[in-house]
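J.: Swiss-Prot lists these features:
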- LYS342, ASP347, ASP367, GLU429: Mg(2+) 1 binding site (BINDING)
- ASP347 to Arg: Strongly reduced activity, but increased chaperone abilities (MUTAGEN)
- ASP347 to Tyr: Reduced stability (MUTAGEN)
- ASP347 to Ile, Val or Ser: Lost ability to form homohexamers leading to impaired activity toward Leu-Leu as substrate (MUTAGEN)
- ASP347 to Ala: Reduced stability (MUTAGEN)
- ASP347, ASP427, GLU429: Mg(2+) 2 binding site (BINDING)
- LYS354 to Gly, Trp or Asn: Reduced stability (MUTAGEN)
- LYS354 to Met: Strongly reduced activity (MUTAGEN)
- LYS354: active site (ACT_SITE)
- GLU429 to Ser: Strongly reduced activity (MUTAGEN)
- GLU429 to Ala, Gly or Gln: Lost ability to form homohexamers leading to impaired activity toward Leu-Leu as substrate (MUTAGEN)
- GLU429 to Val: Strongly reduced activity but normal chaperone abilities (MUTAGEN)
- ARG431 to Ala: Abolished activity but normal chaperone abilities (MUTAGEN)
- ARG431 to Val, Trp or Gln: Abolished activity (MUTAGEN)
- ARG431 to Gly: Lost ability to form homohexamers leading to impaired activity toward Leu-Leu as substrate (MUTAGEN)
- ARG431: active site (ACT_SITE)
Amino acid sequence: MATLRVSSLFASSSSSLHSNPSVFTKYQSSPKWAFSFPVTPLCSKRSKRIVHCIAGDTLGLTRPNESDAPKISIGAKDTAVVQWQGDLLAIGATENDMARDENSKFKNPLLQQLDSELNGLLSAASSEEDFSGKSGQSVNLRFPGGRITLVGLGSSASSPTSYHSLGQAAAAAAKSSQARNIAVALASTDGLSAESKINSASAIATGVVLGSFEDNRFRSESKKSTLESLDILGLGTGPEIERKIKYAEHVCAGVILGRELVNAPANIVTPAVLAEEAKKIASTYSDVISVNILDAEQCKELKMGAYLAVAAAATENPPYFIHLCFKTPTKERKTKLALVGKGLTFDSGGYNLKVGAGSRIELMKNDMGGAAAVLGAAKALGEIRPSRVEVHFIVAACENMISAEGMRPGDIVTASNGKTIEVNNTDAEGRLTLADALIYACNQGVEKIIDLATLTGAIMVALGPSVAGAFTPNDDLAREVVEAAEASGEKLWRMPMEESYWESMKSGVADMINTGPGNGGAITGALFLKQFVDEKVQWLHLDVAGPVWSDEKKNATGYGVSTLVEWVLRN
């Protein structure tokens, strides 16, 4: 094999992920900012001007550094693996690929050829490290000119998750060796159709980009990624695979935005900052995305009593109701969709205060994980520009705090459809904000709605930290979303909508209470939301309380962006 060394950069598929800096970095020189929002025709024809303290008055005087998203040139190449030149070569191998003959030589032709070029070092290293191709295994060979990494794919590499893991392992190896130019290949592509190869290349690219990303905005010192280029070898070339790789780059940009929004603490990301981020997305893609932001007075005109009750205590950080609309100027009929995200930028629990070590109150900055996914999807779709859909992105952003003005246990609030809710737990606030958001979404004339919310701890008891729960009374919509998630490599599981449980949600003095008994909490939460969706609208609720955050990495995951984008494109 030719010595691994730095080769000249190639020009194809130049990537500039997240080229527009996040709004989090725009407030470093001025303690105040002001912006004006257009008011929807439902409220008024006038424009309101809002002034809000940020950055200079931030608790702790924290001011984020610039976002440092990966900028990697990605291309599919037909270069033979043994002829490739660069810093690091990563090979994905299944357990079957690692089979040996009676002389302990690889049966796999590519591994056999590589081992021959390396005078048996690949075979020796994999034996010494007990590398058998199992998922999660890897072995590294270092040379004066570079490195080769073998990555285990398990019994078979049949899902996007396997290829994401391969890309992430390659990114980790590149990071540890400070590689600038890397390549990724599969030991065998037998049995992969042309379409499967294209999808595999896209998943590998996704894994490398997201695996290279580190959120260093809040570190006093950070080490920037050295990775500049990725070659994907042996999976084909041409416009189709390049388009799919570009699609992966756009989705990754949305995922990274989602991660940054959730990672940023509540003293940085307030409801107003979420609104400004939405404005920035609309400004960047102004030919296809419009924006309306409603303040508290305008929400009051729309009778959003449930949402405003949650927001009432946060007098220093007032609520903003965000509505983005994606629509290309083509005349063809468009399917009308809505993506609704829970947008609690911080959740103290209110008077039902989150207390004790198990409350995880310190992580309640991630209670806007649904909103982050919705805004990340808006950014990605602004780049991808599908022509046959009209998509409404809706977030009722606010904080759930404690004050004399705040909502109390036992209060009765009225949603914008006239239904009354007895608040028996102020810490079940997300569903109250979503109630008015779902009503608003239905009023846009949409045909289908997906809402995403870090709604219940019960879903984590049922499904653990990595899997979202999907609730819908519509089998067709369930199938659409499950297929989109599978194609994206995100995990979800359809849960039952047990209607008999609704009896436990009835109030003695109002139409309903906002929480039921302890058992089946994820189901009763979904049944609550159903009360605010028009029967003519197909609706699915994703409880993403588990997968929006990685305890292992102590970081946001950007969960939901990929599935939402894939689902929109399939409509």
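One-based numbering along the chain as shown.
Keep in mind that glycine also has a Cβ here, set from the backbone N, Cα and C atoms.
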J.: For the C-alpha pair, I'd like the distance in angstrom between GLU429 (mutagenesis position) and ASP367 (Mg(2+) 1 binding site), rounded off.
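T.: Computed Cα spacing between GLU429 (mutagenesis position) and ASP367 (Mg(2+) 1 binding site) is 11 Å.
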J.: If you count CB neighbours within 10 Å, which one among the recorded positions ASP347, ASP367, ASP427, GLU429 has the smallest count?
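T.: Relative to the other recorded positions in ASP347, ASP367, ASP427, GLU429, ASP427 has the fewest Cβ atoms within 10 Å.
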J.: Near LYS354 (mutagenesis position), which of the recorded positions ASP347, ASP427, ARG431 can be found within 10 Å, Cα to Cα?
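T.: Those near LYS354 (mutagenesis position) - Cα within 10 Å - are ASP347, ASP427, in sequence order.
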J.: If one measures from the C-alpha of ASP347 (mutagenesis position) to the C-alpha of ASP367 (Mg(2+) 1 binding site), what distance in angstrom results, rounded to a whole number?
T.: 7
J.: Among the recorded positions LYS342, LYS354, ARG431, which residue has the largest number of other Cβ atoms within 10 Å of its own Cβ?
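T.: For the recorded positions LYS342, LYS354, ARG431, the Cβ with the most other Cβ atoms within 10 Å is LYS342.
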J.: By the DSSP assignment reduced to helix, strand and coil, which category contains ASP347 (mutagenesis position)?
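T.: Once the DSSP labels are grouped into three classes, ASP347 (mutagenesis position) ends up as strand.
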J.: What Cα-Cα separation, expressed in whole Å, is found between ASP427 (Mg(2+) 2 binding site) and LYS342 (Mg(2+) 1 binding site)?
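T.: One finds 14 Å between the Cα atoms of these residues.
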J.: Reported as an integer number of Å, what is the Cα distance between ARG431 (mutagenesis position) and LYS342 (Mg(2+) 1 binding site)?
T.: 8
